[in-house]
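Features reported for this protein in Swiss-Prot:
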- 3-149: domain 'UBC core' (DOMAIN)
- GLU55 to Ala: Strongly reduces MMS2 binding and interferes with error-free DNA repair (MUTAGEN)
- ASP81 to Arg: Abolishes ubiquitin chain elongation. No effect on thioester formation at the active site (MUTAGEN)
- CYS87: active site, glycyl thioester intermediate (ACT_SITE)
- ALA110 to Arg: Lowers rate of ubiquitin chain elongation. No effect on thioester formation at the active site (MUTAGEN)
Amino acid sequence: MASLPKRIIKETEKLVSDPVPGITAEPHDDNLRYFQVTIEGPEQSPYEDGIFELELYLPDDYPMEAPKVRFLTKIYHPNIDRLGRICLDVLKTNWSPALQIRTVLLSIQALLASPNPNDPLANDVAEDWIKNEQGAKAKAREWTKLYAKKKPE
């Protein structure tokens, strides 16, 4: 960890020692800027029965540049496209060096709880969500069962 900036070391230590409920973020053994992340689907959301895998990468310019995050688990969500890219303001225009990895992960977890079809990345999913929200939520639940890891009982 010696070649990493102190900020990354501190954030990593805090993520491991004081994890966010429902979220794990483990640095990769070979590259400590790369994290394997899991996020549990929030209660009372179409994703509540699943655990989703993501990858998070801290660019060389971090914290001046936002982390790069994407879903590895296929998910039916208006703000996440087929490639796993996420439409989230804190990853784009609202990024600030004052924000941390845990803030980003909490924001992604909140996005699962409250999809926003009015600011979509997956236009087809957003259209479904707007036309028939209950049907879209049912499809999101179905995809969660098909593609996400099941939460332990």
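Any Cβ shown, glycine's included, is placed from N, Cα and C.
Don't look for the substitutions in this one, it keeps the originals.
Predicted, not measured: the structure shown is a model, and the values here were computed from it.
Here the features listed in Swiss-Prot are painted onto the structure.
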residue : record                                     : DSSP (3 states)
GLU55   : mutagenesis position                       : strand
ASP81   : mutagenesis position                       : coil
CYS87   : active site, glycyl thioester intermediate : coil
ALA110  : mutagenesis position                       : helix
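All protein chains shown were included, and the count of other CB atoms within 10 Å of the CB of ALA110 (mutagenesis position) stands at 11. The mutagenesis positions listed here are GLU55, ASP81; among them, ASP81 has the most other Cβ atoms within 10 Å of its own Cβ. Here the C-alpha separation of GLU55 (mutagenesis position) and ASP81 (mutagenesis position) works out to 15 Å. Here the domain 'UBC core' (3-149) has, by DSSP, the following mix of helix, strand and coil residues: 52 helix, 29 strand, 66 coil.
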